[in-house]
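Only one structure is covered here, and it is reproduced in the block below.
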Amino acid sequence: MSNVTVCVRFRPLSHKERKTNGDKVCFKRLDSESFVFKDEREEDVIFSFDRVFYEDAEQSDVYNFLAVPIVADAISGINGTIITYGQTGAGKTYSMEGPSILHCNKQKTGLVQRVVDELFQSLQSSESMAMWSVKLSMVEIYLEKVRDLLDLSKDNLQIKESKTQGIYISGATEVSIQNSSDALECLSEGIANRAVGETQMNLASSRSHCLYIFSVQQGSTSDERVRGGKIILVDLAGSEKVEKTGAEGRVLDEAKTINKSLSVLGNVVNALTTGKPNHVPYRDSKLTRILQDALGGNSRAALLCCCSPSASNAPESLSTVRFGTRTKLIKTTPKSISPEVDSIKKPIPDSHGQNDLRDRILNKLRLSLKEEDVDLLEELFVQEGIIFDPNYSVADIDSACQDAASQEVSLLTQAVEELKETVEELTDENERLRGELELAQEAAAAAAAARADGALLGFVPAVAISSLLRPFGFVPD
């Protein structure tokens, strides 16, 4: 068991904060792990964390303490998650991405760029791993829908769970990346697609929770082992007070959804730290469902609580550090996860074992499929040279097949939902056109009646009548 690593970062005072409150701050520095903060009753409270980063801390300080151990574990096959949390405008996205994902000096680069560099440096320098691969996915949770930032046509992805993968986002685009440059270009594309908006507290406020997902897989030179790890970086949207942000309209709706999901996150943390693990409301929001493994499963986790140092934001900063204090009590059980069976296609000397496993799989499939379908699959296995590792059981491969089927069903479900929306739009358009047609028919009937009475030409020019009725297929003689 291990605790979630929790750090607090105070950003420098902004120009607006200095103009309003001068250099007054809401905390008193003690050391690298503790500070004093006044609560609602103006009483001094000492808060302690794994590390406190004050205004003069560098981006590299945050990365070296918070992220380096998680990257090392991911390369060793243990999943890791890093979450930035805090009030809107507190520096979460700056800590995660820096001022720009592509164009900023080395000193200011954020956690994302540094994780990418560390991953490829470690993998390329490893002598024990003969082969490796890194895949990148990037999604956002916007208005409680999971959207693929690398393929905007996928705007309602489903969250699934399996024995081999744990919690995963079904159908999310996975891009194979070969080096840091490829990764940053891909990340830049995803960031450009992210939902942002302007508020009184932040000119480029994130309106969604963003997840950067790096999947690492390696094969050993000494044996046939293949191990995989995953790093998930989570840039949460900030909690907001409407009276401070001035949100209205759609921005207000976004704020309500953001605050609700963060409230559920707080409920999950409370449930995990108050001795009621059987009643953890992971499914109450998309965010907590995705973070289920990080907070209560087999992943190593770290939390960076970002705070404004200004006295004007003291209530929000106090709420943030209290959330960090509760999160620090969570215990997880990090362990290595085997990669998906269907991703392992490497030569294995024991052909007898391969054939035996293939036959057992086909026999199992015969229980649920037609005989002719199984025969076609057998031909496909032989023609395509699909290899089965005898080290994996039928149950393992069956689980992997079920995962693949679940992903396909998710994509089909999404397509059906999109078709339903299209049908609804066409139905509305059809009703509108039907109404216009009825009006045109009434106008044509009235015109015919007026003409019969010899009164039409006395008050409406014939040209005007022709122009009015021509779009509907009625042209007066």
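Using N, Cα and C of the backbone, Cβ positions are placed for all residues, glycine too.
Per Swiss-Prot, domain 'Kinesin motor' is recorded for 3-330, and the stated evidence type is sequence analysis.
DSSP assigns G86 (ATP binding site) to a strand in the three-state reduction. Taking Cβ-Cβ distances under 8 Å and a sequence separation of 6 or more, the neighbours of G86 (ATP binding site) in its chain are K92, L236, G238, S239, C305, C306, C307, E316, S317, T320. The ATP binding site annotation in Swiss-Prot covers G86, Q87, T88, G89, A90, G91, K92, T93.
Cβ neighbour count for R289 (mutagenesis position): 20 (other Cβ atoms within 10 Å of its Cβ, all protein chains included). In the three-state DSSP reading, R289 (mutagenesis position) counts as helix. Annotation of the mutagenesis experiment R289 to H in Swiss-Prot: Diminished microtubule-stimulated ATPase activity, abnormal chromosome congression and segregation and reduced spikelet fertility caused jointly by reduced pollen viability and defective anther dehiscence.
In the three-state DSSP scheme, G91 (ATP binding site) falls into the coil class. Looking at the domain 'Kinesin motor' (3-330) alone, the prediction's average pLDDT is 88. R289 (mutagenesis position) and Q87 (ATP binding site) have their C-alpha atoms 22 Å apart, to the nearest angstrom. Within the same chain, residues at least 6 positions away in sequence whose Cβ sits under 8 Å from that of T93 (ATP binding site) are T84, S206, D235.
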